[in-house]
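A.B. asks: Annotations for this protein, taken from Swiss-Prot, read as follows:
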DOMAIN    181-251  domain 'S4 RNA-binding'
MUTAGEN   ARG182 to Ala  Synthetic growth defect with ssrA deletion, no longer associates with 50S ribosomal subunits, does not complement rqcP deletion upon overexpression, does not increase Ala tailing
MUTAGEN   ARG195 to Ala  Synthetic growth defect with ssrA deletion
MUTAGEN   LYS197 to Ala  Wild-type protein function
Amino acid sequence: MSDIYQHFRKDERAFIDQALEWKRIVQEQYRMKLTDFLDPREQVILSAVTGQADVGLAFSGGYDRAERKRAILFPEYITPEESDFELQAFNVRYADKFVSVDHRSLLGALMGIGLKRQKFGDIVFSETAVQLIVSADTADFVAAQLTQAGKAAVSLEKIDLSDLNIPAVDVEIRDDTVSSLRLDAVCASMSRQSRQKSQTLVKNGLVKVNWKVVEDPSYIVAEGDMLSIRGFGRCSLTKIEGKTKKDKWRVTFERQK
């Protein structure tokens, strides 16, 4: 069983252990296991860990292109329904003629009321609405406690998932080759700049991997990682497809324009 760790980073071992425990519960107790919200990398790990026929796996974040999703692990004779994911969506109401609400202020407000990041999913911005998705067990607490986001007074209105106003997204998918899976090399490819410049950005704390600042240029990235470079934006490393004859890694990036 310990051999599974060699395929992942050392800092991912705690999550691997958690995933193995979820799997054990399903196998031994013959019941579904619902997780908190997982980021894309955690979804990749969970998919790898549960890769056996006797345990099924399904994800939902409330809409098709959701980034953060809850997972259900289930016995093979059970088929989960959407309601089993226990998601609640909200409209965020505020005086938009006088103040604005952005992703950072709303994220900070949710964390500020003591809500753990695992308890809420995507924050969705469209031309007509700001909406968010939380776990159903925290919905009443969030509705009662979230009254301010930045300088804006806010209130929440419960809505059905079908009423989410998901904007159309123009996605750029780009294939490339990189000499290494080091963070500086991948960031250089992702942002189309020199490796030296990428090293400087990493060392200056301007690069995040899965929402955490990483200042080590030699950090090895993995499939499913979300990379963020300040001033450039975010890209998902969606595929790593082995090496070319010239010993370079084939990678695929996905970026929302």
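From the backbone N, Cα and C atoms, a Cβ is placed for every residue, glycine too.
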A.B. asks: Please list, in sequence order, the residues in the chain of LYS197 (mutagenesis position) that are at least six apart in sequence and whose C-beta is under 8 Å away from its C-beta.
C.D. replies: ALA188
A.B. asks: ARG182 (mutagenesis position) to ARG195 (mutagenesis position): how many Å between their Cα atoms?
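C.D. replies: If we compare the Cα positions of ARG182 (mutagenesis position) and ARG195 (mutagenesis position), the gap is 10 Å.
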A.B. asks: Taking the Cβ of ARG182 (mutagenesis position) as the centre, count every other Cβ atom within 10 Å, in any protein chain shown.
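C.D. replies: For ARG182 (mutagenesis position), the 10 Å Cβ neighbour count is 20.
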A.B. asks: Which three-state DSSP class does LYS197 (mutagenesis position) fall into?
C.D. replies: helix
A.B. asks: May I have the DSSP-based helix, strand and coil counts for the residues of the domain 'S4 RNA-binding' (181-251)?
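C.D. replies: Computed counts for the domain 'S4 RNA-binding' (181-251) are 18 helix, 25 strand, 28 coil.
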A.B. asks: To see if you understand the setup: which same-chain residues, six or more apart in sequence, place their Cβ under 8 Å from that of ARG195 (mutagenesis position)?
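C.D. replies: Listed in sequence order: ASP184, ALA185, ALA188.
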A.B. asks: Can you tell me the mean pLDDT for the domain 'S4 RNA-binding' (181-251)?
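C.D. replies: On average, pLDDT over the domain 'S4 RNA-binding' (181-251) sits at 93.
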